[in-house]
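Presented below is the structure to which this report refers.
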Amino acid sequence: MSSLSGKVQTVLGLVEPSQLGRTLTHEHLTMTFDSFYCPPPPCHEVTSKEPIMMKNLFWIQKNPYSHRENLQLNQEVGAIREELLYFKAKGGGALVENTTTGLSRDVHTLKWLAEQTGVHIIAGAGFYVDATHSAATRAMSVEQLTDVLINEILHGADGTSIKCGVIGEIGCSWPLTDSERKILEATAHAQAQLGCPVIIHPGRNPGAPFQIIRILQEAGADISKTVMSHLDRTIFDKKELLEFAQLGCYLEYDLFGTELLNYQLSPDIDMPDDNKRIRRVHFLVDEGYEDRILMAHDIHTKHRLMKYGGHGYSHILTNIVPKMLLRGLTERVLDKILIENPKQWLTFK
């Protein structure tokens, strides 16, 4: 679209790409995660229902999806405002808010947060995984889904005039469902018409990212403007990672700060820690993919906020970047990952 071409679309309107600065490409500021509540371990039911307190924070850190209050990030708008001001003070400029239909997207709150903090916020269009799809969503054709995505970018989301600036995160399960496949095809069709950025949440299997890219390609997507999220919990084998990198999408390591003994959403996966993430990013840089890497935290629960002793949205800037420099990555490369790559991805063609 000519009016969008060369611009980035935030919840406050179009901006020049050069205005973004350091950008986190996969975060949540207001959402609910009730659909993914996990029953607590035996004899821990009482703790799971307590308010979040200092004495149970350690338990919540180990069982984040078994505490119902922890899944209500939408209750912390004031704390999020303070976090974004801190993020800006530490050198942050922009943030992509990946909450889509099914996770209680709230574009009014996103607009308020952008106005209050001066942080550029880009909202996400589309649908999360099948478990959150309504009967109406499942009944839609690819053409109808395409129209929904285009409308959320050109006219506004959720009955408002507040426009999304990316499609995604588009949720995919493993195995992929029929409804998710239709939405992927609609995503490709909408992207082909709009020239917009796309971001994908893959299923928790090493084959999922490959399958998703293939479906998008066959439906006409621009893979060079597509992000594959959560690679830190999805592709572990280096050879397999390089095979995937050759497909040309952005490679996102977006779980910085998440260091779990037990990954409740997929217990067979051993979640890497931040040192392993840093080594994996370094590996991709050494292999020539510095222009394809993106980083974020994917905060979506209360316990990861600074208010509750968590790392917050400034963790990458205050802790990860210094460690990366210590490990031999250069300022130039880190500026590429945090400034240039997000800018290139978020700019409409």
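Glycine residues also receive a Cβ, built from the backbone N, Cα and C atoms like all the rest.
Experimental mutagenesis is annotated in Swiss-Prot for His26 to Phe, with the remark: Abolished N-acetyltaurine hydrolase activity. Close to His26 (mutagenesis position) in the fold, though at least 6 residues off in sequence, lie Val96, Asn98, Glu169, Ile199, Val227, Ser229, Glu252, Asp254, Leu294, Ala296, His297, Asp298, each with a CB less than 8 Å from its CB.
The Cβ of His28 (mutagenesis position) lies under 8 Å from the Cβ of Leu73, Glu97, Asn98, Thr99, Leu103, Asp298, Ile299, His300, each of which sits 6+ residues away along the same chain. Look at Swiss-Prot and you will find His26, His28, Glu169, Asp298 tagged as divalent metal cation 1 binding site.
Among the mutagenesis entries in Swiss-Prot is His28 to Phe, noted as: Abolished N-acetyltaurine hydrolase activity. His28 (mutagenesis position) falls within neither a helix nor a strand when secondary structure is assigned with DSSP, and so counts as coil.
Taken residue by residue with DSSP, Tyr65 (mutagenesis position) is part of a helix. Within 10 Å of the C-beta of Tyr65 (mutagenesis position) we count 19 further C-beta atoms, all protein chains included. Here the residue is the original one, while Swiss-Prot reports the published mutagenesis Tyr65 to Phe with the comment Abolished N-acetyltaurine hydrolase activity.
One mutagenesis experiment named in Swiss-Prot is Glu169 to Ala, and its note says Decreased N-acetyltaurine hydrolase activity.
Within 10 Å of the C-beta of His201 (divalent metal cation 2 binding site) there are 26 other C-beta atoms, taking all protein chains into account. In the three-state DSSP scheme, His201 (divalent metal cation 2 binding site) falls into the strand class. Annotation comment: Swiss-Prot describes Glu169, His201, His230 as divalent metal cation 2 binding site.
Where Swiss-Prot documents Leu255 to Ala as a mutagenesis experiment, the accompanying text is: Increased N-acetyltaurine hydrolase activity. The Cβ of Leu255 (mutagenesis position) has His230, Asp232, Arg233, Met271, Arg277, His297, Asp298 as same-chain neighbours under 8 Å, each 6 or more residues away in sequence.
Mutagenesis annotation in Swiss-Prot: Arg304 to Lys, described as Slightly decreased N-acetyltaurine hydrolase activity; the structure shown retains the original residue. For Arg304 (mutagenesis position), the same-chain residues lying six or more positions away in sequence with a CB closer than 8 A to its CB are Gly257, Thr258, His297, Gly310, His311, Gly312.
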Which of Glu169, Asp298 (the recorded positions) has the most other Cβ atoms within 10 Å?
Glu169
Using a 10 Å cut-off, grab the number of neighbouring Cβ atoms around the Cβ of His230 (divalent metal cation 2 binding site), all chains included.
22
Whole-number Å value for how far Tyr65 (mutagenesis position) lies from His201 (divalent metal cation 2 binding site) (Cα to Cα):
18
Reduce the DSSP letter at Arg304 (mutagenesis position) to three states and note it down.
helix
Inside 8 A of the center formed by the CB atoms of His26, His28, Glu169, Asp298, which other residues of the chain have their CB, for the recorded divalent metal cation 1 site?
Glu27, Val96, Glu97, Asn98, Thr99, His201, Ser229, Asp254, Ala296, Ile299, His300
